[in-house]
Amino acid sequence: MSSNAQVKTPLPPAPAPKKESNFLIDFLMGGVSAAVAKTAASPIERVKLLIQNQDEMLKQGTLDRKYAGILDCFKRTATQEGVISFWRGNTANVIRYFPTQALNFAFKDKIKAMFGFKKEEGYAKWFAGNLASGGAAGALSLLFVYSLDYARTRLAADSKSSKKGGARQFNGLIDVYKKTLKSDGVAGLYRGFLPSVVGIVVYRGLYFGMYDSLKPLLLTGSLEGSFLASFLLGWVVTTGASTCSYPLDTVRRRMMMTSGQAVKYDGAFDCLRKIVAAEGVGSLFKGCGANILRGVAGAGVISMYDQLQMILFGKKFK
């Protein structure tokens, strides 16, 4: 071998892609996915909120008469406000996704370390940890994004009523914040916060409780590993959990509707008691049918969008 020959130093391996950049791509694409799903389901979401809050709207004089059902609400809203009004409040709903996901990413490891038990350590311990972690994560996220959910609710339930000459109460997202802060302060933006957190815990408890109970009974034999069977079970469990926890959603939204009003509820229990006394238990479930339809529409859109992502990018973004 010649002394003049140079020994080539092997090149260092190319640096692995940064996790931060991977997170950013997933974060942005997940945002697009959420925006598509929420925007597609916005009409049924607004109908759900109008039906759910109609008794509060009647008391406030922002609705002239009750809705006879989902179709009647669709028809009257389209006639009185135009088709584009079905997307009223959707901007706040879409914006909500980004801080929620960022917070979940930032704190999920810490919360998991605090409450993340394995099923092998005991089902009761795992189940309690799951509820605690869900409640902690939900409360933390809600603390930052609850005002957007409040604004979305107020915009969606702000109808053009003949009682007030067709005038709306709010002229957009910023106007909701300005008027609420002026009349009620910061507390007005967080009315209904406590039942929202309780609702998250109740929903998660029902979801995991039903799923773990039904899965070993139904997903057996030829159905084990079946995507369709798993999807249907997930939909049934989600629908059941959301229906059972729906009264808490009604209570929190009815509390939201009182910000800016002279008469308010003295907390979640007072709200629940007065609704049942004046309107009956059935009033707590108004809009529940539309809520179930929204779940079907959202799942369908997400499934189609996931397939599109697989074709274009070879992966799904969440």
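Numbers run from 1 along the shown chain.
Just so it is clear, glycine is given a Cβ too, placed from its N, Cα and C backbone atoms.
This is the original sequence, none of the listed changes applied.
Feature list (source: Swiss-Prot):
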| type | residues | note |
| --- | --- | --- |
| BINDING | ARG96, LYS108, ARG252 | ADP binding site |
| MUTAGEN | ASP109 to Lys | Loss of transport activity; when associated with K-212 and K-306. Restored transport activity; when associated with D-112; K-212; D-215; K-306 and D-309 |
| MUTAGEN | LYS112 to Asp | Loss of transport activity; when associated with D-215 and D-309. Restored transport activity; when associated with K-109; K-212; D-215; K-306 and D-309 |
| MUTAGEN | ASP212 to Lys | Loss of transport activity; when associated with K-109 and K-306. Restored transport activity; when associated with D-109; D-112; D-215; K-306 and D-309 |
| MUTAGEN | LYS215 to Asp | Loss of transport activity; when associated with D-112 and D-309. Restored transport activity; when associated with K-109; D-112; K-212; K-306 and D-309 |
| MUTAGEN | ASP306 to Lys | Loss of transport activity; when associated with K-109 and K-212. Restored transport activity; when associated with D-109; D-112; K-212; D-215 and D-309 |
| MUTAGEN | GLN309 to Asp | Loss of transport activity; when associated with D-112 and D-215. Restored transport activity; when associated with K-109; D-112; K-212; D-215 and K-306 |
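Overlay of Swiss-Prot annotations on the structure.
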residue: ARG96; record: ADP binding site; Cβ contacts under 8 Å, 6 or more apart: VAL145, LEU148, ASP149, ARG152
residue: LYS108; record: ADP binding site; Cβ contacts under 8 Å, 6 or more apart: ALA137
residue: LYS112; record: mutagenesis position; Cβ contacts under 8 Å, 6 or more apart: SER133
residue: ASP212; record: mutagenesis position; Cβ contacts under 8 Å, 6 or more apart: TYR123
residue: LYS215; record: mutagenesis position; Cβ contacts under 8 Å, 6 or more apart: LEU233
residue: ARG252; record: ADP binding site; Cβ contacts under 8 Å, 6 or more apart: GLY192, PHE193, PRO195, SER196, GLY199, ALA268
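In the three-state DSSP reading, ASP212 (mutagenesis position) counts as helix.
Taking every pair among ARG96, LYS108, ARG252, the residues listed as contacting ADP, the largest Cα to Cα separation comes to 26 Å.
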